[in-house]
Amino acid sequence: MSCPEQIVQLMHMHLDGDILPKDEHVLNEHLETCEKCRKHFYEMEKSIALVRSTSHVEAPADFTANVMAKLPKEKKRASVKRWFRTHPVIAAAAVFIILMGGGFFNSWHNDHNFSVSKQPNLVVHNHTVTVPEGETVKGDVTVKNGKLIIKGKIDGDVTVVNGEKYMASAGQVTGQIEEINQLFDWTWYKMKSAGKSVLDAFNPNGEE
């Protein structure tokens, strides 16, 4: 078409319903004298009428479901990989719990050896550990698979793992007392110990 660009713009304005009366008059005069523009305008009107006539057509209710059913099934491994990529923190925590929980489970069932912390004024006989009356034991005391009898003073925490604790009337503990006789308690204790070791490694001088 060699007609002015303005005429094409007026066609679009007319089809959009935005044309002014004076501009519509200009367009009509041109269409009466220009066969090419008149044919082009007629084709545009037919196209718009066709689109409007099909605007009420809707896809069947089950169209989406049918299309999805015909698509290739995603491999289960791929969906698992996608879940791990979108939930990295949860995945890491789950793996940590599985690995650490399994290790703690084996440790709990296989470790039956008696052990005790190494303070010099603890009295150890067979599997019995005694804090003598009048003695003050400095630091945390841990007894595994044995018995702890407290007659004196412990200046720290007490942890008895899979054992027994007796405190005489004169016995004293300045810190916390924890008795661990269940697998869950053991797991929690080991996790706390590991966390404490990490903190100590980053803060060797005990600074806050």
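Cβ from N, Cα, C; glycine included.
For C34 (Zn(2+) binding site), the count of additional Cβ atoms within 10 Å of its Cβ stands at 16 [all protein chains shown]. The feature Zn(2+) binding site is assigned by Swiss-Prot to C3, H30, C34, C37, with experimental evidence given as support.
Annotation note: S117 (mutagenesis position) sits in a coil segment as assigned by DSSP. According to Swiss-Prot, the mutagenesis experiment S117 to F carries this note: No longer requires PrsW for degradation.
V129 (mutagenesis position) carries a strand DSSP state (E or B). The Cβ of V129 (mutagenesis position) has V116, L122, V123, V141, V143, G146, K147, L148, I149 as same-chain neighbours under 8 Å, each 6 or more residues away in sequence. In Swiss-Prot, the entry for mutagenesis V129 to M states: No longer requires PrsW for degradation. The structure shown retains the original residue.
Within 10 Å of the C-beta of G146 (mutagenesis position) we count 20 further C-beta atoms, all protein chains included. One entry in Swiss-Prot concerns the mutagenesis experiment G146 to S. Its note says: No longer requires PrsW for degradation.
What Swiss-Prot says about the mutagenesis result for A168 to Q is this: Retains anti-sigma-W activity, not degraded by PrsW. Proximity of A168 (mutagenesis position) to non-local residues of its own chain (separation of 6 or more, Cβ distance below 8 Å) is seen for E133, I149, I150, K151, given in sequence order.
Neighbour list (S169 (mutagenesis position), Cβ cut-off 8 Å, at least 6 residues apart, same chain): empty. Mapped onto three states, the DSSP output places S169 (mutagenesis position) in coil. For the mutagenesis result S169 to Q, the note given in Swiss-Prot is Wild-type; retains anti-sigma-W activity, degraded by PrsW.
Across the fold, the C-alpha of C37 (Zn(2+) binding site) and the C-alpha of S117 (mutagenesis position) stand 101 Å from each other. Looking only at Cα atoms, S117 (mutagenesis position) sits nearest to C3 among the binding-site residues C3, H30, C34. Around C3 (Zn(2+) binding site), the same-chain residues six or more apart in sequence whose CB sits under 8 Å from its CB are H30, C34, K36, C37, listed in sequence order. Sparsest Cβ environment among the recorded positions C37, S117 (other Cβ atoms counted within 10 Å): S117.
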